[in-house]
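Undergrad: This is the feature table in Swiss-Prot:
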type    : residues      : note
MUTAGEN : SER177 to Gly : No effect on nuclear subcellular location. No effect on splicing enhancer activity
MUTAGEN : SER190 to Gly : No effect on nuclear subcellular location. No effect on splicing enhancer activity
MUTAGEN : SER193 to Gly : 50% redistribution of subcellular location to the cytoplasm. Complete loss of splicing enhancer activity. Loss of colocalization in viral replication centers
MUTAGEN : SER197 to Gly : No effect on nuclear subcellular location. No effect on splicing enhancer activity
Amino acid sequence: MAPKKKLQLPPPPPTDEEEYWDSQAEEVLDEEEEMMEDWDSLDEASEAEEVSDETPSPSVAFPSPAPQKLATVPSIATTSAPQAPPALPVRRPNRRWDTTGTRAAPTAPAAAAAAATAAVTQKQRRPDSKTLTKPKKSTAAAAAGGGALRLAPNEPVSTRELRNRIFPTLYAIFQQSRGQEQELKIKNRSLRSLTRSCLYHKSEDQLRRTLEDAEALFSKYCALTLKD
């Protein structure tokens, strides 16, 4: 007997679940194709960049700078010579070197006007004051020397001369008494008492005795110094 052929049944109609999976598979395939296309385009772009890097770039010609103009320096020969300063007028000296200390004597009208002006100025400054005349210094007092004692102006010349002689003697006694332990006296009069007599006594006899005692005390100090 001949074998029996199996009856092939047609495939069952697709269900909703199968349709869903088929659509998902198609989407996956489409995405893969798109990704492949993207990769191809990236490869082409990278190849184009490599080719552009290998090709030499055209040289750019920069414009050459314009030559600077050098400033022309004028030569020394062409420059004009400096002008000389204008000459100042010569001034005549007022006085000679040997007459600078001398002054011309004022004329009579000028001297009279100066005296009148000085008198008016003095009266304006001291209208009520009286003119005082300075006492003249006697020739005897001037001969006594610069170390004279300055006492009353109305003192007689004789007593002033005695004071001027006593004072240097007292100063010499003071120099001799320095460093001496013992104070010497003449007629119970020491250096201090003689100094008071020289300053305050007004009688000529008293001053004469003071001078004699001062000279005796000075001699005593000198003798003591020679003994030492």
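Quick reminder: no glycine exception, Cβ is built from N, Cα and C everywhere.
Here the original residues are kept at every noted site.
Could you tell me the structural context for the features on the list?
TA: In sequence order, GLU183, LEU184, LEU191, TYR221 make up the list of same-chain residues 6 or more apart from SER177 (mutagenesis position) whose Cβ falls under 8 Å from its Cβ.
For the recorded site, SER190 (mutagenesis position), the DSSP three-state label reads coil. All protein chains included, SER190 (mutagenesis position) registers 14 other Cβ atoms within 10 Å of its own Cβ.
Under a cutoff of 8 A between CB atoms, and with a sequence separation of 6+ in the same chain, SER193 (mutagenesis position) has no neighbours.
Residue environment of SER197 (mutagenesis position) contains 19 other Cβ atoms, counted within 10 Å of its Cβ in all protein chains.
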Undergrad: Cα distance, SER190 (mutagenesis position) to SER197 (mutagenesis position), nearest Å?
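TA: Here the two Cα atoms are 11 Å apart.
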